[in-house]
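K.L.:
Below is the structure I would like to discuss, written out as structure tokens.
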Amino acid sequence: MNCKEGTDSSCGCRGNDEKKMLKCVVVGDGAVGKTCLLMSYANDAFPEEYVPTVFDHYAVTVTVGGKQHLLGLYDTAGQEDYNQLRPLSYPNTDVFLICFSVVNPASYHNVQEEWVPELKDCMPHVPYVLIGTQIDLRDDPKTLARLLYMKEKPLTYEHGVKLAKAIGAQCYLECSALTQKGLKAVFDEAILTIFHPKKKKKRCSEGHSCCSII
């Protein structure tokens, strides 16, 4: 069975012995766009409504080094109510994507305060990539007005690079699930991190990953 595009936890492809299952788990505050990120990539469609996630699973077929692999994409709930339940999806993870919204400063600060400590406590040896989401809202008038009212501003690419270095993330990438700008690069980097988890430092430039040795 070919699971490319739009498969979920009901897919029976995990029994396909010809493909190795790679596990990517997405974490971050609620409403930062984790589900949209996964659905836009897996189904090539942006979801119309926001529904808080408890747990969901998608799978896509990827080719790495001429071999096909199943990339399991695991969505998690960011709300505090699920702090005890969420880590149940962590075992056997190959890479984590830690997400924050570039128009939600609180979600940015919670990466270092909440999410990195949780991952280091539960899965200390698994690499993680830092992802800035919702970049299409950086220039959205309503979003800018809301941030201005709260005396805040959108987070810049440089903010993401700085945080990635501070937390020991392998890379910083940013994307929009709505426009799909940078979306494929996020999951390409996740796959690369699984197979080559330690990277040499690179000079960071906007729109490209900022990688560092962890």
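Backbone N, Cα and C define each Cβ position, glycine as well.
Don't expect the noted substitutions in this model, because it carries the original residues.
The structure displayed is predicted, hence computed values, not measured ones.
Annotations per Swiss-Prot:
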BINDING   31-36, 46-53, 75-79, 133-136, 177-178  GTP binding site
MUTAGEN   CYS3 to Ala  Impaired localization to the plasma membrane
MUTAGEN   CYS11 to Ala  Impaired localization to the plasma membrane
MUTAGEN   GLY30 to Val  Causes constitutive activation
MUTAGEN   THR35 to Asn  Dominant negative mutant
MUTAGEN   GLN79 to Leu  Causes constitutive activation
K.L.:
If I take the Cα of LEU178 (GTP binding site) as reference, which of the mutagenesis positions GLY30, THR35, GLN79 has the closest Cα?
P.N.:
THR35
K.L.:
Between the recorded positions GLY30, ALA31, THR35, which lies closest to GLN79 (mutagenesis position), Cα to Cα?
P.N.:
GLY30
K.L.:
In this structure, which of the recorded positions THR35, GLN79, GLN134 has the fewest other Cβ atoms within 10 Å of its Cβ?
P.N.:
GLN79
K.L.:
Count the other Cβ atoms sitting within 10 Å of the Cβ of LEU178 (GTP binding site), across every protein chain shown.
P.N.:
16
K.L.:
Can you give me the Cα-Cα distance between GLY30 (mutagenesis position) and ALA77 (GTP binding site) in Å, rounded to a whole number?
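P.N.:
Here the two Cα atoms lie 7 Å apart.
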K.L.:
Could you say whether, by DSSP, LEU178 (GTP binding site) belongs to a helix, a strand or a coil region?
P.N.:
coil
K.L.:
Can you check which residue among the binding-site residues ALA31, ALA77 has the largest number of Cβ atoms within 10 Å of its own?
P.N.:
ALA77
K.L.:
Taking the Cα atoms as reference points, how far is GLU48 (GTP binding site) from THR35 (mutagenesis position) in Å?
P.N.:
11
